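The structure under discussion appears below in the form of structure tokens.
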Amino acid sequence: MASATVDFGIGRILSVLENETLLLSGVHGEIDKMKKELLIMKSFLEDTHKHGGNGSTTTTTQLFQTFVANTRDLAYQIEDILDEFGYHIHGYRSCAKIWRAFHFPRYMWARHSIAQKLGMVNVMIQSISDSMKRYYHSENYQAALLPPIDDGDAKWVNNISESSLFFSENSLVGIDAPKGKLIGRLLSPEPQRIVVAVVGMGGSGKTTLSANIFKSQSVRRHFESYAWVTISKSYVIEDVFRTMIKEFYKEADTQIPAELYSLGYRELVEKLVEYLQSKRYIVVLDDVWTTGLWREISIALPDGIYGSRVMMTTRDMNVASFPYGIGSTKHEIELLKEDEAWVLFSNKAFPASLEQCRTQNLEPIARKLVERCQGLPLAIASLGSMMSTKKFESEWKKVYSTLNWELNNNHELKIVRSIMFLSFNDLPYPLKRCFLYCSLFPVNYRMKRKRLIRMWMAQRFVEPIRGVKAEEVADSYLNELVYRNMLQVILWNPFGRPKAFKMHDVIWEIALSVSKLERFCDVYNDDSDGDDAAETMENYGSRHLCIQKEMTPDSIRATNLHSLLVCSSAKHKMELLPSLNLLRALDLEDSSISKLPDCLVTMFNLKYLNLSKTQVKELPKNFHKLVNLETLNTKHSKIEELPLGMWKLKKLRYLITFRRNEGHDSNWNYVLGTRVVPKIWQLKDLQVMDCFNAEDELIKNLGCMTQLTRISLVMVRREHGRDLCDSLNKIKRIRFLSLTSIDEEEPLEIDDLIATASIEKLFLAGKLERVPSWFNTLQNLTYLGLRGSQLQENAILSIQTLPRLVWLSFYNAYMGPRLRFAQGFQNLKILEIVQMKHLTEVVIEDGAMFELQKLYVRACRGLEYVPRGIENLINLQELHLIHVSNQLVERIRGEGSVDRSRVKHIPAIKHYFRTDNGSFYVSLSS
């Protein structure tokens, strides 16, 4: 993991030195000297590692690690110096001009002090650089250097890849179904060359599965020529061609050309084309990292009429999804199910007999170990092999309690570690930081997309790209980590976008170990041992900390934290906050904290504050001093009003104050807004405003906040209509708009709204006297929710042709007896029909809503039978009937009922009902 280590040292410093505040403030002379020397050091360290710093000798390894550790510590010092400088600059510039002369001496003193500190850092950098050069030229060091070699992890993994061709049967679990599917694709009758990509995270069994297929008799009989080529991460295309030629000739039992190693690129291509031109061949390219390989190699693999196939394994979804040609496809590897994982582990841990497991009472702890592997075949097999030598329950329990240590130190688990490090080292530097930051969260924690993105932005992990919003860049980072199988998507929203992620247990263990080694992240949990944990935090200075158990005032003594997360419901005291002046992100979501200390406002660098789902009732009075704050999330907290002076937080981008009214006794006031503070409309950079009471000043000036993309207002009154529409028409980037009237009889006057082209999600709660004329202009709309509209006319005609509509929710939206869906709604996947008290019939014409997957019918008591035409919805997966009439339910209950044949194609049908004993549901599926 040398590249990662260099990145976290010198790479971090170079990134920090791009800070624009510094460059604008007249101290860039020291910076230029730093950057030049650091670039030389970076090249030296990378070259040293390449020639022997990867573990070839103890001397080179220790020197390498020492130099990098020193530069990493300097990086942290520079970050702190810059933050301190930013504090002084802001204090000076924010003064009224009349007071600047008074504060000028203090500002100049601060600037001089910072320049001195940077000068001292420069001296330290020069000292480290001189030490490197001195040791590099020493005789002992030169003797220790070896000729250039490939990365140790990569070489080890390549050997394992080759050995997969000689798999043992007890390693093959859970492959029958995917094997049959893939062989069927390889043997398909299409004459053109087809590429089949097998994609999955490192250690998921891609290579084992592919090797089993490659060696199968059906494949051997079908193809004339075969080649298995393991692709080095730093491959040379000529070497790939030579390996391929050797494989083809060896499989054909033919003499390998004597001149092979003297041939150049063109001759190698010609020889391959000549050999394969009239043959049906299969090539397996194992462990492909980039699409660039295909661009280079495809010219040598003839696309003839004989049905040749290319199979490749990759960890990267971008590689698997590349357009390789007509008929090409990808197969995503699924992790092993619980029973399959147990079989594989048992085969390795108890090769003689499972009886040993039972007689020695090992099964409970063994199953816990298997559970930690979360279906990852490589981890299961490696751990099973290691445990096969351990006979006593105490030994097994020790391994379970120290699994993180075992992964990083036990030689028998080296392959697991090496494969994961290969994926990690391949990440660009910004993605390395973002990935390791995810190890802050507890194992199996559900990490939400927006939360991650905003925390990354607060830490300045997101590299600026001209013309692209930081949110979009961060989103691309997240997608890239998913494509590379470093994060797993565990929740998608109905619109096909990832909503929540998790990190595989094994990857999390390794990521956390790297984070601790790099003094980047640390966790304070049940594995932390009181004084030792405190000493670790104080002495090693990790920048980001997650507290996962109850903390005492003296349990954390670090002062240089940039992130503090509390992921525990235990009681916490905030005595440590006064010492955390460098904090950039404070996340207390779902913690037991009920009061914030006044010292919070001294955290000048704070950019992200998450108080959602806490018991906090108010923010400090001087909250406006947090001038760098970008995100404030008080969702589902007890905060009803923001403090005065909020308008001074000019950098604020996300203001999220949505609250549920837990004690409401009606179907209307279930959402509570936050009371608006004066001048809040002066927050010109605000992008998210969710959710606020509609008050006259805000409504009239809302149009000043032209960067808003998400707006949620409650307590809207009829007289707001014209001003509200005028303001909204000035905002051209709205993607989410939610308007709720003050009560269910108060009309929403929104006919004059015209700036609707950008809206993707629209929720209107309030009486509509007519269908807005602009409904049919919502060409980008994916969600439409109408609640309490009480329309006398059918709105369906105005929205049925909207091309991107995925989710439609009607809640007491229509007063007529008949709801008819004609041709249209071609992309609709979710339909909700709720509380239509006059509704007696729903008709779905043939061809309408062809893609519908979920249908909810709730509290429509007048509806006595399922929608006519429901039998035509062949993609419908779920039908939910909630508090509907007994007549409707009985018509589809059980075989032989009147309408049973119309719903028999639906996999899941559920009926929800209430009795005096509570709420229940039953399945009506066949």
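Note: Cβ is positioned from N, Cα and C throughout, glycine not excepted.
Substitutions noted, but not modelled.
Taken from Swiss-Prot, the feature ATP binding site covers Gly200, Met201, Gly202, Gly203, Ser204, Gly205, Lys206, Thr207. The domain 'NB-ARC' feature in Swiss-Prot is assigned to 153-467. The note that Swiss-Prot attaches to the published mutagenesis Ser43 to Phe is: Loss of function. What Swiss-Prot says about the mutagenesis result for Pro105 to Ser is this: Loss of function. Among the sequence features in Swiss-Prot, the mutagenesis site Gly174 to Arg is noted as follows: Loss of function. Under its mutagenesis entries, Swiss-Prot includes Leu301 to Phe with the note: In rps3-2; loss of function. One mutagenesis experiment named in Swiss-Prot is Gly766 to Glu, and its note says In rps3-4; loss of function.
Closest to Gly200 (ATP binding site) by Cα-Cα distance, out of the mutagenesis positions Gly174, Leu301, Gly766, is Gly174. The shortest Cα-Cα distance between Gly174 (mutagenesis position) and any of the binding-site residues Met201, Gly202, Gly203, Gly205, Lys206 is the one to Gly205. Listed in chain order, the residues near the ATP site other than Gly200, Met201, Gly202, Gly203, Ser204, Gly205, Lys206, Thr207 are Thr313, Arg315, Ile333, Leu376, Pro377, Leu378, Ile419, each with its Cβ within 8 Å of the site Cβ centroid. Counting Cβ atoms from all protein chains shown, Gly174 (mutagenesis position) has 20 others lying within 10 Å of its own Cβ. Counted within 10 Å of its Cβ, the other Cβ atoms near Gly766 (mutagenesis position) come to 25, all protein chains included. Rounded to a whole value, the Cα-Cα separation of Gly202 (ATP binding site) and Leu301 (mutagenesis position) is 27 Å. Each residue contributes its Cα atom, and for Thr207 (ATP binding site) and Leu301 (mutagenesis position) those atoms are 21 Å apart.
The average per-residue pLDDT of the prediction over the domain 'NB-ARC' (153-467) is 87, rounded to a whole number.
Within the same chain, the residues at least 6 positions away from Met201 (ATP binding site) whose Cβ sits under 8 Å from its Cβ are Arg315, Ile333, Leu376, Ser423, Asn485, Met486, Gln488, His504, Ile507, listed in sequence order. With a 10 A radius on its CB, Gly202 (ATP binding site) counts 24 other CB atoms from all the protein chains. Look at Gly202 (ATP binding site): DSSP puts it in coil. Ranking the recorded positions Gly203, Ser204, Gly205, Lys206, Leu301 by the distance of their Cα atoms from the Cα of Gly766 (mutagenesis position) places Ser204 first. Each residue contributes its Cα atom, and for Gly205 (ATP binding site) and Leu301 (mutagenesis position) these two points are 26 Å apart.
Of all the Cβ atoms in the protein chains shown, 26 others lie within 10 Å of the Cβ of Ser204 (ATP binding site). Secondary structure at Thr207 (ATP binding site), as computed by DSSP, is helix.
Annotation for Lys206 (ATP binding site): spatial neighbours Val198, Val199, Gly200, Thr313, Thr314, Arg315, Ile333, criterion Cβ-Cβ under 8 Å with sequence separation of six or more.
Ranked by how many other Cβ atoms sit within 10 Å of their Cβ, the binding-site residues Gly200, Gly205, Thr207 place Gly200 at the bottom.
Recorded residues Ser204 (ATP binding site) and Leu301 (mutagenesis position) have their alpha carbons 28 Å apart, per Cα-Cα distance.
Ranking the recorded positions Gly203, Leu301 by how many other Cβ atoms lie within 10 angstroms of each Cβ puts Leu301 at the bottom.
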